[in-house]
Structure formats: C-alpha cells, structure tokens
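See below for the structure under consideration.
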Amino acid sequence: MADSKEGVLPLTAASTAPISFGFTRTSARRRLADSGDGAGPSPEEKDFLKTVEGRELQSVKPQEAPKELVIPLIQNGHRRQPPARPPGPSTDTGALADGVVSQAVKELIAESKKSLEERENAGVDPTLAIPMIQKGCTPSGEGADSEPRAETVPEEANYEAVPVEAYGLAMLRGMGWKPGEGIGRTFNQVVKPRVNSLRPKGLGLGANLTEAQALTPTGPSRMPRPDEEQEKDKEDQPQGLVPGGAVVVLSGPHRGLYGKVEGLDPDNVRAMVRLAVGSRVVTVSEYYLRPVSQQEFDKNTLDLRQQNGTASSRKTLWNQELYIQQDNSERKRKHLPDRQDGPAAKSEKAAPRSQHWLHRDLRVRFVDNMYKGGQYYNTKMIIEDVLSPDTCVCRTDEGRVLEGLREDMLETLVPKAEGDRVMVVLGPQTGRVGHLLSRDRARSRALVQLPRENQVVELHYDAICQYMGPSDTDDD
C-alpha cells in the first residue's frame, strides 16, 4: 500500500512553469520569375536607329540577309537485288518448310508484343506519331523485323517556316535549278513564262483591248501649283470622270459630242452622260470618254448651237426659195402658149439632174448630228420604204421607225466581212446585187462580183451599199 501511494502524484502539486511553442522549419518564399534561371524568357534586346535613307531605316544591328529556302530532293532508294536462282531438283523441301514455320512464329511473336503494348498503354492517348519511311528504302538489318534507319525517317516539318509562295522555288532549288539557267537535258534554255494579265474591268472578250488603251489618256500629270494659280486655272483643267465633270465622247454612235457626267456605274465601268446637244442622257463606257475643261466644253457647245441655228435657218431659207421657185414656175406655165408645152417637156427631160441612190433594204448610216439633237448620229439603220427619190423611211436596230429622212442625212455603208451582199447604187450597174470580194481602205474602193453578169467590177465606196433584202432579188 505504501508503494502504491508513493507512485501516485498529488493533483495539487502541479508545475507553475510557463509553456511555449516553436517551429523548427520555415517555408522559403517562392519567386514566380527567377532571373538567374536560363529557362525563363530572355529580356528584350534594344535596338538603336542609325540613319534614315529615303523610306529605309538602318539600325545599329544589321539585319541578316534572307536565305534562299531549299527543299532537298528525296533520292529513290532502289537497290539491286541478286537475281533469284531457279529452283533445282536438289531443293530441300524440309528447309522450305522450316522457313515457313519460322516466319509464322515470328509473326505470332510480333502480334503478341503488339497486343501487349496496347494493353499496357490503354490509358495513353491513342493518337500516335507514325514515322514516314523514305519511299523505296528497305529497312536495314538482317530480317524484316529490324527497325528502319534514322536517315530514312523524316523529321517533323515546320510548315510555318516555308511560305506558300516560296514552296515551288524551294523544291526547284533542291532539284538543282538555279536562276538564269535553263531546264532540260537536251535543249536547256531559259524560257520566259507567259503571264496572262487580267482584262480591264468592263471589257468583255469581244472588246478590242488595244483601242481601249489607245483612247485612255497617258499624258504626264502636272505638278501641283500654288493655291492662287489653282483657283485661277480651275476652269482650264478637267475635273476628271466625276459627277458634274465635262467630257467628250471619243468612240461609238455619239462620237465627237460633248456632255456632262450625271452618274457612274463602277461595277460595269460605264458613265451616264447628258449630252449638251439635245439634253439626252446616254450610257457610255468610261474608256470612250475624255475629261475636258469647262472652257473647252462651253466653247464647243456654243459652236454646236450656232451650227444648229445656222442649219435651221438654212433649212428655212431653202424652203422659202423652193416655194418661190415653184410659184414662179407655175406662173410661167400659165402665161406660156399651149404650143410650147411639147418642147418645154423635152427640155425638162434633157436637163441634167442629180442621181438618187435610195433603195429599199439598204443598210445605211445616219450622219446628221443636228436631227433631234444628235440622238441618232452615227447610228446604223435599214431603209424600209422610199417615199420619194430623196426621202425615205428607216428602221433602227432597236426597232424605232424614222419617217421623212432626207438623202443627205444618210450615207452608204460598206460591210466589213468579205462575201456579204452589196447593191450598186450609182453608175451603169445601178440596182445590181453582188458579193463583196475585197476592200481597199487607202483608195476607198472595193471589188464586187456580180453573179448575173458574171463579172468583177471595181467600184467606189459611195457607189455600193450593204444589201439586207431577199437573196433571190436582183432588180434591173
């Protein structure tokens, strides 16, 4: 009992010493970017500007010259194999059987290894990188199971390193091509490639590109002048193809007429022009327009108006003179005796008169630029009916019928294609229909074959005209 009591400590004898806690390990502060570590991003290198030459900036550090990209050609690895010996009668069938069995065993072992690897790598991404072996190369080693050579396995290509436009030249350089040298074994000469240029917008396949380029103004542009001179010469300089700008038509049915641009059609490269004579809006290709100054526009439009006024006044005077002549002739006929009617009629028949050439089914050109404000100027049309020797009715290609057209408003039209039918309108063969054989633009003459007379005649352009009538018509 005494021993047990001695081993038990009393509760009241507790120690009054203070209790303290401490840590023996401290956590180090982690830095996100370590400047001493080589794996971190390198600081940006500063460059300084050295000189400025034109639009080029030269720095202190010279730039490396761009290297020419070369894609080496993959050589074919065809190797010569010794010819197989023909099987002789001494061939051991047992050796052949052993070879077949050993090959089957190797295939089974390879298949088992493959399945084992697939099971082990079940959790791995199934997308594998399959190396491409050079075409025509056989794996090195004794058997077919040996690994391919390292040089036959291509490296992973960096497609961003080679631009698309430089890929073809890089392949040619790898094949041994050099700039300035010909390609070929027998006729190695440099052949310039044919580059097809795009046609100007708005010109189709039937348009003549050379004529459009010839009409386009190619003069040198003027240097800008001071503000005072620009304001002074503002009317002397063309504004260009802009709405409100003055232009002149260079080609087409409205050739030589002036007008102002009302609007532009950039999709079809055409402009809506209001003609100065007649105030009619027409659509013309921009290639057939030339901008003019306001001073030139005012001068030419004034001349056209004066010509129009003089033409109308001449027409009025001509009508008055014709009326006076008719009145005088009627008065003379009343006062002359009846016995003079016979000789007078004979003298009228013997008097020379101008020969008229109007005939039905002739294709003519309208040349009067004052008729209805020049609306039908340089337009091709067909004579529908002849009202009098010098008056006719015509129909345009659009189907419009024009009545009361005089002979002096029209001119004969010679076809361009050889073999087209023409009619002789002046001379002893008037009214004959033949075929055009050839034309001579320098002399304005043409060779015409007349089938009925079976002869070939040379006539002037004014003596023939394109005929659009029935093929079996050949009036005498």
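Going from the start of the chain as shown, residues are counted 1 onward.
Keep in mind that glycine also has a Cβ here, set from the backbone N, Cα and C atoms.
According to Swiss-Prot, the mutagenesis experiment S27 to A carries this note: Reduced phosphorylation. Significant loss of phosphorylation and increased RNA-binding; when associated with A-316.
Taken from Swiss-Prot, the feature domain 'G-patch' covers 164-210.
Secondary structure of the domain 'KOW 1' (240-267), assigned with DSSP and counted as helix (H, G, I), strand (E, B) and coil, comes to 0 helix, 12 strand, 16 coil. Annotated domain 'KOW 1' per Swiss-Prot: 240-267, in sequence order.
Under mutagenesis, Swiss-Prot gives T316 to A with this note: Reduced phosphorylation. Significant loss of phosphorylation and increased RNA-binding; when associated with A-27.
Residues 355, 357, 359, 362, 448-453, 456-457, 459, 462-469, 471, 473-476 of the same chain lie 6 or more positions beyond the ends of the domain 'KOW 2' (415-442) yet place their CB under 8 Å from a CB of it. If you look up Swiss-Prot, you'll see 415-442 marked as domain 'KOW 2'.
Residue counts for the domain 'G-patch' (164-210) under DSSP, helix first, then strand, then coil, are 10 helix, 2 strand, 35 coil.
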